[in-house]
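Asker: Handing you this structure, nothing more for now.
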Amino acid sequence: MDTTPASRGQWPVGIMSSVINVFASGKSCNSGGAPRSSVRRGHRAGAARDKSRGFDAPPRRPKGGVHPATTSKDPNKDIRGPPAPTPHKKYRGPAIPGEGRSGVHTTRPRRRAGRSGGMDPRQLVAQPQQRWAKTEIPTERRAEIDGLLPSLLNTLDGQIQGDAALLRYCVGAIKRELRRRWESVQPAHHVAASSGKPSPQLFNEAAQNAEDLSGDGKGCAGQSVQQEVLHSGSGVPPVCADCGKPAANKW
């Protein structure tokens, strides 16, 4: 028969205290959850990884002790000073002047004079004289032109060939206009030349032209006595081809 304390149900004091400590430690582990394993599982296992509770190292800094973003690329920056600020873009305002101002037109500030001459840009520049301004023709020159036109018209009238009724009508109209001017202006042979004496050329041409334009075409020099009556439509009256006067209709 065993007579040891364990057989009698009595445990030594040291053994009992160790058993109690083991039981207490196991209970604390069960209350905190599953016991942690020293072996790390893979990411595919789905278990939470043990994070190292080591000391977080501060971010590395360059050896110079200054962040590279704060260093100046231009060594002369401190000498020249800070850069000038960028000017603010002015607002142009509405496209139509005075729009959105409730009908109040403010005075526009006076512009500064430009570099060239210091003249106000609003000052009007003198316009050059017009070269095509109307000029008065001297009486002597007008008489000379009137003396040359009838002979030119007679030459043109003699060169007209074929059915050119409209051209003949225009020539006759010019001759009639010359006749009216001869009646209102003094004859060319009465006009003195620049030297103060009548010009013989003007006198001869005036006498010949007066003979050509007088009468009803019967005294035309170098032209046939027969009158040619022209018709160029209902709106144009019949005109004599030689003297330019309206002629009676023979039809």
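Keep in mind that glycine also has a Cβ here, set from the backbone N, Cα and C atoms.
According to Swiss-Prot:
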| type | residues | note |
| --- | --- | --- |
| MUTAGEN | Leu149 to Ala | Complete loss of nucleolar localization and nuclear export |
| MUTAGEN | Leu152 to Ala | Increases nucleoplasmic accumulation |
| MUTAGEN | Leu153 to Ala | Increases nucleoplasmic accumulation |
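Looking at the shown structure, can you explain where the listed features end up?
Answerer: Around Leu149 (mutagenesis position), the same-chain residues at least 6 positions away in sequence with a Cβ under 8 Å from its Cβ are Ile174, Leu178.
Annotation for Leu152 (mutagenesis position): no spatial neighbours, criterion Cβ-Cβ under 8 Å with sequence separation of six or more. Secondary structure at Leu152 (mutagenesis position), taken from DSSP and collapsed to helix, strand or coil, is helix.
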